[in-house]
Amino acid sequence: MVYLRYFKGLILSDAYAPGLKWSDELKAYSALAFKYRDVRKYFLEKEIEVEENVIDSLPFPLIKDKIELRDYQAEAVKAWLKEKRGIIVLPTGAGKTQVALKIVSIMKVATLIVVPTIDLITQWKERINKYLDFDPGIIGGGEDSLKGITVITYDSAYTRAEELGNKFPLLIFDEVHHLPSEGYSIMAQLFASPYRLGLTATPERDDGKHELYPILVGPIVYRKSVEELAGKYIAKYKIKKLYVSLTNEEKKRYDGLRKKLKDFLSSRGLKLQNLDDFHRLVKLAAKDKEAREALLAWHESLNIAVNSQSKIEKLREILQEYKNEKIIVFTRDTQMAYRISKTFLIPVVTYKTDKDEREEILQKFRDGEYRVIVASTVFDEGVDVPDATLAIVMGGYGTKRQFLQRLGRILRKKDKEALLIEIVTKGTADYRLSRRRRE
């Protein structure tokens, strides 16, 4: 017989299994708690009797399942249940939350739902109340209540992983693309939870760390793209690119800055073609004045390209042409968002906007009192944005994730074709960012 137990983010065993190492301090074989499922499976396959005190689960609450799934959502649930581990990839607006809560309802085990933002805590709480008729526990944003279904931020899960690591058999990671980052990946390894679900619209990461998914949460078990769902479950859509040029003054300034950057890179035998190259430049800039000036030149030239005055004029034309549509204008930074707000007298939402004001703006947009709003990256994740029929992206978004998140904001109503317009500055870094995102 083998005895397994949990201790502060570790599993301890009095017998060896692959993945365990002897600890003189603990007088036991040990491993990070996420190895629990594999270690237990090893002993059972060897027909070794296991006595364990690992999972000390909170009781599962009384719920009332009110979830009706679409065909693809039911397929996703079925795919995950085969191994009770893995990631479900669905576009923004395709109902990942309903899929997850159906799994919670089927599994009927204590569940910890890990989310990146306070706004997502609020969103999940509302959905759990709506679909499961249960008021969940909340950890984060000043609240600290533990229940059989609890929603927690990634940061709080990180700080309390050792304490909570054996309380929840089912672990759900919303926006799971955050998980492979250094601190959060350690957090996931401190939980013994044998059942794990990841949710995202965009699993790939620029740094390649999505390769850690199989270890931390499981492989991708189900995936549907925007294209596969458009028309039947979410709106049909078109993407239109409109090109503008820098003003003469902007072009002169832009060319000077790019020359400064190019000259520096050439003098040091460096390139700036990918993320690794950029990280090398940032590291060098920390100790080298010329590298720092080159990095500033890169940043300033990108700002000129992304926030060109020509884009403001093109936006004016678009707002006039589509004056009967509900429109969200997305900007790369808050400076451009406030500039557009001031120019066109449009309500603006950025990270500086307090929660009450933001909710008021969104509600008025939802009710039709506001027809156009402008937002910076605050809408990327965790904000329940009302339906819009037109999204205008003011450029500067090099990642596919950001682009798909913006597209998802206009795909919720399937009775009308949605349109996304991207305004791109020709012959600049803005153009190259746009091309990279489309590849």
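Cβ coordinates are placed from backbone N, Cα and C, and glycine is handled just like the others.
Remember, predicted model here, so these are calculated numbers, not experimental data.
Feature annotations, courtesy of Swiss-Prot:
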type	residues	note
DOMAIN	77-221	domain 'Helicase ATP-binding'
BINDING	Leu90, Pro91, Thr92, Gly93, Ala94, Gly95, Lys96, Thr97, Arg127	ATP binding site
MUTAGEN	Phe278 to Ala	No change in recognition of 5 base bubble DNA, decreased ATPase activity with and without Bax1
DOMAIN	311-439	domain 'Helicase C-terminal'
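Note: the CA-CA distance between Leu90 (ATP binding site) and Phe278 (mutagenesis position) rounds to 31 Å.
Largest Cα to Cα distance within the recorded ATP binders Leu90, Pro91, Thr92, Gly93, Ala94, Gly95, Lys96, Thr97, Arg127: about 18 Å as a whole number. A helical conformation is recorded for Lys96 (ATP binding site) in the three-state DSSP classification.
The Cβ of Phe278 (mutagenesis position) has 13 neighbouring Cβ atoms from other residues within 10 Å, across all protein chains displayed. The binding-site residues recorded for this entry are Thr92, Ala94, Lys96, Arg127, and the Cα of Thr92 lies nearest to that of Phe278 (mutagenesis position). Under DSSP, the residues of the domain 'Helicase ATP-binding' (77-221) split into helix, strand and coil as follows: 61 helix, 33 strand, 51 coil.
Look at the Cβ of each of the binding-site residues Lys96, Arg127 and count the other Cβ atoms within 10 Å; the largest number goes with Lys96. In the three-state DSSP classification, Phe278 (mutagenesis position) falls within a helix. For Thr92 (ATP binding site), the Cβ neighbour count at a 10 Å cut-off comes to 23, with all displayed protein chains included.
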